[in-house]
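S.K.: First, the structure itself, so that you have it in front of you.
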Amino acid sequence: MNIEEFFELSAGKWFSHRTSHHLAFKQSEDGKSDLVIESLAADHPEVIKLCELYEVPASAASCGARVSWNGTMEWDEEKHTGSTVLATVPDVDNPNEGRLLREMGYAEKAPVAGRYKMGDDGALTLTTEYETMWSEERLWFASPNLRMRVSVLKRFGGFSMASFTSEIRMGGSPAAAKAEEAANSASS
């Protein structure tokens with residue numbers, strides 16, 4: 001599977017349940033969110049605008065997505081809502097790796113570019129260095145309607161967090177054959 005197929009398979013409405021382990025505090029926290037992921041073509045105006053923000057030629061982008069979320073975390077009463085646009089810019093010599101441009105980062109509320117790598121097993125690994133922290137996230141399809149995610153967040157001062165997230169598709173299912181193929185390659 002390539003990055004474009006991964007984004008296409010991710011399109012839809014998802015229920016997300018995350019357990020985060022705050023290692024320094026030796027505590028865990030649950031969170032729940034509703035996610036909406038919309039696949040965007042490489043020539044979509046929002047993808048082009050994002051490329052311009054990073055001074056990347058729009059023609060270098062291979063695909064994009066708009067991700068919106070609305071959720072809660074166990075430790076606070078605040079609603080966690082937001083949205084961001086993503087764009088992929090594959091490396092010229094290896095299109096299974098490249099830059100992932102984000103309109104807004106998840107850990108810090110500012111534009112941030114990271115790296116992506118599509119594995120032979122159909123899993124997507126994202127690595128991002130923020131100003132004060134580093135994150136690595138791995139996403140894969142366990143089945144056409146179940147996506148898994150594990151992540152590690154490490155602050156430069158030493159504080160770190162590990163998370164496991166399961167995402168259940170609530171609507172907007174992908175083409176069954178592609179989704180089944182992705183799930184089979186991830187489990188083998």
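Yeah, the Cβs are placed from backbone N, Cα and C, and that goes for glycine too.
At each noted position, the model has the original residue.
Swiss-Prot lists these features:
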{"type": "MUTAGEN", "residues": "Arg147 to Gln", "note": "Reduced lyase activity, reduced binding of PCB"}
{"type": "MUTAGEN", "residues": "Arg149 to Leu", "note": "Loss of catalytic activity, retains PCB binding"}
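I'm curious about the neighbourhood of these features; can you describe it?
M.R.: For Arg147 (mutagenesis position), the Cβ neighbour count at a 10 Å cut-off comes to 27, with all displayed protein chains included.
Listed in sequence order, Arg18, Glu137, Arg138, Leu139, Ser163, Phe164, Thr165, Ser166, Glu167 are the same-chain residues at least 6 apart in sequence whose CB falls under 8 Å from the CB of Arg149 (mutagenesis position).
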